[in-house]
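For Leu131 to Ala, Swiss-Prot lists a mutagenesis experiment annotated as follows: Abolished interaction with host calmodulin; when associated with A-117, A-135 and A-283. According to Swiss-Prot, the mutagenesis experiment His143 to Ala carries the following note: Strongly decreased arginine ADP-riboxanase activity. For His143, Gln144, Ser145, Asn155, Lys157, Thr169, Asn172, Thr173, the entry in Swiss-Prot reads NAD(+) binding site, with the evidence type a large-scale study or a structure entry. Annotation of the mutagenesis experiment Phe188 to Ala in Swiss-Prot: Abolished arginine ADP-riboxanase activity; when associated with A-211. Swiss-Prot gives this note for the published mutagenesis Glu192 to Ala: In EH/AA mutant; abolished arginine ADP-riboxanation of host CASP4/CASP11; when associated with A-328. A mutagenesis experiment is reported in Swiss-Prot for this position, Phe211 to Ala, and the note states: Abolished arginine ADP-riboxanase activity; when associated with A-188. While the structure shown retains the original residue, Swiss-Prot records the mutagenesis experiment Asp231 to Ala with this note: Abolished arginine ADP-riboxanase activity. One mutagenesis experiment named in Swiss-Prot is Leu283 to Ala, and its note says Abolished interaction with host calmodulin; when associated with A-117, A-131 and A-135. As annotated by Swiss-Prot, active site applies to Glu326, with the evidence given as experimental evidence. Swiss-Prot gives this note for the published mutagenesis His328 to Ala: In EH/AA mutant; abolished arginine ADP-riboxanation of host CASP4/CASP11; when associated with A-192. Here Swiss-Prot notes a mutagenesis experiment, Arg331 to Ala, with the remark: Abolished interaction with host calmodulin; when associated with A-96. In Swiss-Prot, a mutagenesis experiment is listed as Arg410 to Ala, annotated with the note Strongly reduced interaction with host CASP4/CASP11 and subsequent ADP-riboxanation of CASP4/CASP11; when associated with A-349. Swiss-Prot gives this note for the published mutagenesis Leu471 to Ala: In delta-Ank; impaired interaction with host CASP4/CASP11; when associated with 456-A--A-459. Abolished interaction with host CASP4/CASP11 and ability to prevent host pyroptosis; when associated with 333-A--A-337 and 456-A--A-459.
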Amino acid sequence: MKIPEAVNHINVQNNIDLVDGKINPNKDTKALQKNISCVTNSSSSGISEKHLDHCADTVKSFLRKSIAAQSYSKMFSQGTSFKSLNLSIEAPSGARSSFRSLEHLDKVSRHYLSEIIQKTHPLSSDERHLLSIIINSDFNFRHQSNANLSNNTLNIKSFDKIKSENIQTYKNTFSEDIEEIANHDFVFFGVEISNHQETLPLNKTHHTVDFGANAYIIDHDSPYGYMTLTDHFDNAIPPVFYHEHQSFFLDNFKEVVDEVSRYVHGNQGKTDVPIFNTKDMRLGIGLHLIDFIRKSKDQRFREFCYNKNIDPVSLDRIINFVFQLEYHIPRMLSTDNFKKIKLRDISLEDAIKASNYEEINNKVTDKKMAHQALAYSLGNKKADIALYLLSKFNFTKQDVAEMEKMKNNRYCNLYDVEYLLSKDGANYKVLEYFINNGLVDVNKKFQKVNSGDTMLDNAMKSKDSKMIDFLLKNGAILGKRFEI
C-alpha cells in the first residue's frame, strides 16, 4: 500500500488560486474530430470493428464530459453559497457550458485538500497506516428509492433531468438546496467501504433518513463525480442517538459519543462545506478522519481506529459515524453493472409517490384498495397515478362517496374529495375527468377544511387559470365566503 507523495512530502501552497485558468476552446473539439475522422467513408475504408468501438467510446466520453461540465457550471454559477465563499464562476454566456467548470472543480478540490493537509501535517506512523487503508479501499455507492429504477439496466436521473422530462415523482430536493448549492443536476449516493461480501448494504439510512425500500448499489465511481463528507446542504452530523448503528458506539465508547454531533466545515465557517473530486476524495476522507481522531478525548476510540487489523465493516462504521459521506454523479447514471436489494416492503402511499407501477399493481387488486390508492394519489397530487387508476377501474359516484367515508386514510379524514381535486398544485386534468364522468358535483360546498367554499374558490386562490376556465365553463360558482 502506498501513500501519495502529497502526504509523504507535504509542500502545499498556503493559498490555492481559485481563479479559472483559460483553456483552448478548440482543444477537445480537435481531439474529437481526430478520433472520429476514422468513421468518415467507413464503407470504403474497411475499418475494423475494434477501431469503430474505440471511436464510439471516444464520442461517449466526450458527451459524458460535456454533460458533467453543464452540471458543474450550473452548480458553481448559481449556488449562493459558492458566491459567498468566493468559489463561484460566471454563468456561461452561450447555451453551452465550457469545460472550465470541470477545471474549477479540480481547483476547489485542491483548495480543500490543501486546507486539511496543512492542518494534519506531519502524520504519525499510526495515522499513515490508517490513511493507507482508506486510500486503498474499494467503495460501494448506494442509492435508495421507492421507485423501480431498473430492469436489466439501472437508470437514475437527477431532479433537474426528471423535471425537464415532465416526469411526476416524489422529490428529495428542496428549494433551499437549489438556491444555495444548485446541485439539483446530480444523482446522490451514500458511500460504504466495500467488504467484498454478499452482505449488502452495510447501511440503510443516510443522514438519519430512510430514502427508500430499494437499494441500488454500484462499485464504480465517475471520473466527474464529487464527494462531500456530509449531506452537501445539511452538514451537521446528528447526535449518536439518531445513528443507524448507535448501539455499536454506545456499547464500546464513552467520550466520542458526545463529540460526534457537530458541523463539518472548512476554514470559512459552518457553511463552508469541503468538496473533493473523485481523484482526491479518499485522501480527503482519510485526513479529515485523522483530524477528528486527534481531537477526540476517547482513548479507546483512538486505539480502535488505529488497530492495524481493522476490518472493512468496522472502518465503515467509523467513517459513517464520524461523517455521512455523500457522492454525486452529474445528471444521470446508466449502467448494467449494479445490484438491486429490497430492504423492506414498500407502503402503498410510498409506491404512489414514487410512481412505482409494479408495486401499485401488486397491491391494488380490487376496488376497495383502488379507493385507498386514489385517495393517496389525490392527497399527494400524483396526477399520473390518479389518471392511471381511473382508467383501470370503473369508478362511479358511489365509489367516491365510499372513498370519503374511509377511516384509515388521513386524506379522506381531513379533506373533501372536491377540495383535493382543486387545491393548489392539483392537476386540472384529474378534476376534468371527475366532472366529465359525473363523479362529483361542480358546486358542492366543502364540509371539512374551508367549510362552505367550492372548487372555484380553491382555483381562484391558487390562480390556476386552466382550472378556473374549465370550472366556469361547467357552471361553477363561488362559495359563501365570496358571496355578496
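Heads up, the Cβ atoms here are built off N, Cα and C, so glycines get one too.
For all the noted positions, this structure keeps the original residue and models no substitution.
Location within the structure of each feature annotated in Swiss-Prot.
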residue	record	DSSP class
Leu131	mutagenesis position	helix
His143	mutagenesis position	strand
Asn155	NAD(+) binding site	strand
Asn172	NAD(+) binding site	coil
Glu192	mutagenesis position	strand
Phe211	mutagenesis position	coil
Glu326	active site	strand
Arg410	mutagenesis position	helix
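Between the farthest pair of Cα atoms in the NAD(+) binding residues (His143, Gln144, Ser145, Asn155, Lys157, Thr169, Asn172, Thr173), the distance is 18 Å. Other Cβ atoms within 10 Å of the Cβ of Asn155 (NAD(+) binding site) number 13 in total over all chains. Every protein chain shown contributes to the tally, and the Cβ of Gln144 (NAD(+) binding site) ends up with 24 other Cβ atoms within 10 Å. Residues within less than 8 Å, Cβ to Cβ, of Arg410 (mutagenesis position) and separated from it by at least 6 positions along the same chain comprise Gly379. Spacing of Phe211 (mutagenesis position) relative to Gln144 (NAD(+) binding site) is 5 Å (Cα to Cα, whole number). The recorded positions close to Phe188 (mutagenesis position), defined as a CA atom within 10 A of its CA, are His143, Gln144, Glu326, His328 out of His143, Gln144, Ser145, Leu283, Glu326, His328.
The distance from the Cα of Leu283 (mutagenesis position) to the Cα of the residue listed as 'active site' comes to 15 Å.
Secondary structure from DSSP puts Asp231 (mutagenesis position) in coil. A gap of 12 Å separates the Cα atoms of His328 (mutagenesis position) and Lys157 (NAD(+) binding site).
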